[in-house]
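Asks: In case it's useful when we look at the structure, here is the feature table from Swiss-Prot:
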- Thr65 to Ile: In strain: GS-5 (VARIANT)
- Val68 to Ala: In strain: GS-5, MT4245, MT4251, MT4467 and MT8148 (VARIANT)
- Ser89 to Phe: In strain: MT4251 (VARIANT)
- Lys168 to Asn: In strain: MT4251 (VARIANT)
- Asn399 to Arg: In strain: MT4239 (VARIANT)
- Thr701 to Ile: In strain: MT8148 (VARIANT)
- Arg1263 to His: In strain: GS-5 and MT4467 (VARIANT)
- Tyr1264 to His: In strain: GS-5, MT4239, MT4467 and MT8148 (VARIANT)
- Tyr1394 to His: In strain: GS-5, MT4239, MT4467 and MT8148 (VARIANT)
- Tyr1459 to His: In strain: MT4467 (VARIANT)
Amino acid sequence: MDKKVRYKLRKVKKRWVTVSVASAVMTLTTLSGGLVKADSNESKSQISNDSNTSVVTANEESNVTTEVTSKQEAASSQTNHTVTTISSSTSVVNPKEVVSNPYTVGETASNGEKLQNQTTTVDKTSEAAANNISKQTTEADTDVIDDSNAANLQILEKLPNVKEIDGKYYYYDNNGKVRTNFTLIADGKILHFDETGAYTDTSIDTVNKDIVTTRSNLYKKYNQVYDRSAQSFEHVDHYLTAESWYRPKYILKDGKTWTQSTEKDFRPLLMTWWPSQETQRQYVNYMNAQLGINKTYDDTSNQLQLNIAAATIQAKIEAKITTLKNTDWLRQTISAFVKTQSAWNSDSEKPFDDHLQNGAVLYDNEGKLTPYANSNYRILNRTPTNQTGKKDPRYTADNTIGGYEFLLANDVDNSNPVVQAEQLNWLHFLMNFGNIYANDPDANFDSIRVDAVDNVDADLLQIAGDYLKAAKGIHKNDKAANDHLSILEAWSDNDTPYLHDDGDNMINMDNKLRLSLLFSLAKPLNQRSGMNPLITNSLVNRTDDNAETAAVPSYSFIRAHDSEVQDLIRDIIKAEINPNVVGYSFTMEEIKKAFEIYNKDLLATEKKYTHYNTALSYALLLTNKSSVPRVYYGDMFTDDGQYMAHKTINYEAIETLLKARIKYVSGGQAMRNQQVGNSEIITSVRYGKGALKATDTGDRTTRTSGVAVIEGNNPSLRLKASDRVVVNMGAAHKNQAYRPLLLTTDNGIKAYHSDQEAAGLVRYTNDRGELIFTAADIKGYANPQVSGYLGVWVPVGAAADQDVRVAASTAPSTDGKSVHQNAALDSRVMFEGFSNFQAFATKKEEYTNVVIAKNVDKFAEWGVTDFEMAPQYVSSTDGSFLDSVIQNGYAFTDRYDLGISKPNKYGTADDLVKAIKALHSKGIKVMADWVPDQMYAFPEKEVVTATRVDKFGKPVEGSQIKSVLYVADSKSSGKDQQAKYGGAFLEELQAKYPELFARKQISTGVPMDPSVKIKQWSAKYFNGTNILGRGAGYVLKDQATNTYFNISDNKEINFLPKTLLNQDSQVGFSYDGKGYVYYSTSGYQAKNTFISEGDKWYYFDNNGYMVTGAQSINGVNYYFLSNGLQLRDAILKNEDGTYAYYGNDGRRYENGYYQFMSGVWRHFNNGEMSVGLTVIDGQVQYFDEMGYQAKGKFVTTADGKIRYFDKQSGNMYRNRFIENEEGKWLYLGEDGAAVTGSQTINGQHLYFRANGVQVKGEFVTDRYGRISYYDSNSGDQIRNRFVRNAQGQWFYFDNNGYAVTGARTINGQHLYFRANGVQVKGEFVTDRHGRISYYDGNSGDQIRNRFVRNAQGQWFYFDNNGYAVTGARTINGQHLYFRANGVQVKGEFVTDRYGRISYYDSNSGDQIRNRFVRNAQGQWFYFDNNGYAVTGARTINGQHLYFRANGVQVKGEFVTDRYGRISYYDANSGERVRIN
């Protein structure tokens, strides 16, 4: 038994000492060959020594057990508390002293006689010994405890951001979020928090020091490769991969008996060899689970345990192979295991949203190990804007370079002259498909749609344009150009002017109009813009479009097969079906469920996903001048379901518009925006054939043609009674009857197909040719078809067969342009005749091309002139992107297979021929889809040298894939249609059109190269591919030497693991007294290299020792923890509070910006990660605690202030307004902080809350109690103006903007405002002098010279000064009296200050004069001519009466006057009674 000597740093009485610990290592073969230790002079020479290896039999087991036990007892008997050194000398172990091999070998002796076969069960002693070694090591490790971790724990407990939870320590950032993969240095100590966020001890003592010789591998002799030739391996270009199989020398037949292998006996390389111990451990655990072995190994398991476990698994595998008699199951199992390893899956490819398939790789042009894949080209991003490699200064509408190179799959190198010639060859094939395939020119395509223009070399546009001119003569006249009208899918705003400058050989989309339709009509109400963009935001300003020929030709649309369809489906899937979906990687089941939601939503009034107002968009598209409309199949028929099987709710409206276009749509165009009622509408008029302007009178046809479209995008639209919508139909249409073609109703859109159907709805123009509509005609609607308003009107009296379309001219074109946007081009209609999501046919009759052929009459009735076919290519089914899932034709591996080898989604090649011929029979031109950007996974693989890049081809920082070998699906079969037709027409094309091959292409400066016919695609013709999920380490290499395993016949590069060659070696970490060294699983010592154990990485220097701490390696900065573990994708917080970030490859990011995920960036300066407010190139930017840059968001910075950072640049906004997500506005001052309180900005007096939000439409009370109001629109402080609050109360704000209080004279009115600023209306007010005023209930004006009755029915009178009068008053000839509180006296007695009593009438309130009055007690008074109650003896109306001093008349009483005379007054009449 070997003594395994392991050295450790131990702390003993505060001193570090080196301790060597011996542990048992089982040796399962003889040492006669000696142990060869790789040193600095180690050679890669590999010689098999299997002839020197003897076999251990089961009979020797007892000797081994005794020896192992005694050695273990000796090792464990050392005194625990002392430092002991055990001799490092090693004696040669007799084979009988070694743990026996549990299996025997069945082989043929030299004399031909078969050896005795022996079979045993798995040797439990071996496993027990391995387990004991692990236990012994653990016990030895605890002899002396390193107290450095204890010191770390003391520091952790003092850190305010660290919390202990369930015995573990976590670091929380200032937002309360647990930091993961985070390291900080505090008090000189390195504290590391792992991927879970928990603190992890990374002291030197945690290094795995388990080193084993490969002689302990039970089956090494038998598992060695049969020979080193390529025939003994499954390989790719002579390189081994994680899924490579090989032929071993022996097979453990039935899991029991070793037998020599045959040429059919291949086994997975991963059954025998693994790149690291960690990979082996995971393999063992994975296979145990697959094979029903109930045992799991963790990262404390030693190498010997894993070897024994792997041997057990191998025996199980072989037994199962014998039982099943095949290895198919094993291939599936191994492949599944491979996909679990980060080095062999997308985890190590660093996928994120920088590409439609999550990432791309670029092939190196000078790969030394893959010269067959090199290229002199791969010139990237040569878009129309950037064709020369520099941004063309002529084109400024798009300030980017107008696109990017890597779109999808195998990215074709369209800068390669050989490839360019092949693209021309393919284009010629498409344009002559009928002739070539069916010997029928009537089945040829007439034109092309160029796919993904902004992702290919723009040289292709010249190549295609030159071909169309040479072969089809499109530059000669309009008829030739229109007969071969080709279009581009080019999204950059620079592409159309570029195309125009290139001669308008093809036309591009009017993307501005598409966006206008989208945001003015199709979006939800709260996202809609105004309607004016529909008039002006386009390639054509349609305010008054009266030109014979537009400046630039174009086509227009609102939706397409891949625009506003698959993105909506994606949104549905992500929101309601699978929130974890990435990009466009859907399953068919997810798509099916999404369409159930999509189709239901289409029928809803309040839509969540689908477009609003589709019919309104088409009403403009199909009546607009100066652009060719393209109708999308999915707007007339459901996107899913069988072809043309199910109509949408918009079908009738669109069909009606298509048919009406033939009869009516012609002449000049005028559009207007009118503000009416509470919203706006737009009108669009076509004047009719022969009339370009409103003043043109035209002819008879003019009068019966033309159209008016009226649209609104507000469902709450209401016109005022006085509003008039005036639509000027033009001078040709004076006093003419018009009828509706389409009108909005409560239930949707009503179509009127004839004059008779609309007879009751006829309207007439006036003598100026104006149609006038009122509130009775136009209002907003909300239903599944319309969210707003639509009305389309046409003249009455047009013949049923009227056709106002214009034929193209054959007169020679002389302006150097091919396509002209004139009346003839305006007359064309394109039909995009497919949906990405239409169902797969279940029978012949359902194939798209079969259905098309049956419906050509319908297409002709619609006026379709150009039928855009789906891409007819047989689809890839690799499922790597949506296109290959739904098999729409854009994902293909053979560009010449148009249903030739088998039916595609749309039918067979013969079906295609019939469909084209049927369309041609109706005069409809047919357009092919030319897709030169990409090709999907080919059936054959190549090893390429690749670098992980973003969509522009720029290397992705932090990726492990940097000029590494990578397996790509880049080679076609050589037996497909490409092999037949590739390059086949180049000689013919050179003979017919030599000028095509003489032109030097712009991006390369050289012509196309027709000398090579591409019969088989391979990597040299591609720029690269999407990441394939195979990982950075799929092509296997030895970590220690960084040499790839290769089985080439060239001995210079033929290289294999020592294990496969039955050579002895060491494996794992070891401490040699100076430092830690490492031997790879291939048997080589690591020097000047990184080593990975699973996801853990280390570096070993020039002397082979593991490094720790900060290191500069080849000019790059790295950081390694005390146990050698490299920081990767980790943040290090230095003791000075600064941060550093170490990427996926462990490199410290040094300077500049780096993208980490879609739209997320970090910035670095000399290795320091920017955190907080940072000045960069004079601009202030913000980075959070994780270093992520704030873009397009508000941030509360450390000073507590709110700031906003630009969505694109990340620069802090200064001195400008910004709107937040809630639609609230903030103003950012000179320092970038959101201002608060009162502010004067640009002459406006504004107010901002403490949170920075601008006050609009609200009242604000300042610290002095002053009230202000800020306008609901501008936010300006209201001054010298009235404002009414939500409760209907009014305020008036003075010249300073403060609400006035008290009595005020405003605009000649005398008003009053309470202390809270509220104007008094319909209320009484008593001022500080006690004066009472009343303010009118409507105007609020102080009442003057007027009576007012209060709520209790009491009356007041306010004098000329507006104050309530008191006391006796003569008003309007009446003598009245008002109490001290201003209340008029009515029906009451009043005694004045002189004691005079008056009475005021209960109705009029007039003072009673010359009249009797009886009070409530029945007493009578008489008031004289002055209105005072009389007293004493009075003669009234001839009666002698008497009234007391209080005015009460005496009745039935005696009275003695002042002279002592006694009188008596009658008890009834009160008259004095004479006494005789």
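Any Cβ shown, glycine's included, is placed from N, Cα and C.
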Asks: Among Lys168, Arg1263, the variant positions in question, whose Cβ has the most other Cβ atoms within 10 Å in this structure?
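Replies: By the 10 Å Cβ neighbour count, Lys168 comes out on top.
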Asks: Give me the CA-CA distance between Tyr1264 (variant position) and Thr701 (variant position), in Å, as a whole number.
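Replies: Rounded to the nearest whole number, the Cα-Cα distance is 76 Å.
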Asks: Which secondary structure state does DSSP assign to Lys168 (variant position), in the simple three-class scheme?
Replies: strand
Asks: Fewest other CB within 10 angstroms, which one of the variant positions Asn399, Thr701?
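Replies: Each of the variant positions Asn399, Thr701 was scored by Cβ atoms within 10 Å; lowest is Asn399.
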Asks: What Cα-Cα separation, expressed in whole Å, is found between Asn399 (variant position) and Tyr1394 (variant position)?
Replies: 97
Asks: By CA-CA distance, flag whichever of Lys168, Thr701, Arg1263, Tyr1459 among the variant positions is nearest to Tyr1394 (variant position).
Replies: Tyr1459
Asks: Taking the Cα atoms as reference points, how far is Tyr1459 (variant position) from Lys168 (variant position) in Å?
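Replies: Answer for this pair: 121 Å between alpha carbons.
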Asks: What is the total of other Cβ atoms whose distance to the Cβ of Tyr1459 (variant position) is within 10 Å?
Replies: 5
Asks: For Tyr1264 (variant position), just give me the three-state DSSP call.
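Replies: SS state of Tyr1264 (variant position) = coil.
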Asks: Test of understanding: give the count of other CB atoms lying within 10 angstroms of the CB of Tyr1264 (variant position).
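Replies: Excluding its own Cβ, the number within 10 Å is 6.
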Asks: Write down the Cα-Cα distance for Arg1263 (variant position) and Lys168 (variant position), rounded and given in Å.
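Replies: So the alpha carbons of Lys168 (variant position) and Arg1263 (variant position) sit roughly 50 Å from each other.
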Asks: What whole-number Å value do you get for the CA-CA distance of Thr701 (variant position) and Arg1263 (variant position)?
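Replies: So the Cα of Arg1263 (variant position) lies 75 Å away from that of Thr701 (variant position).
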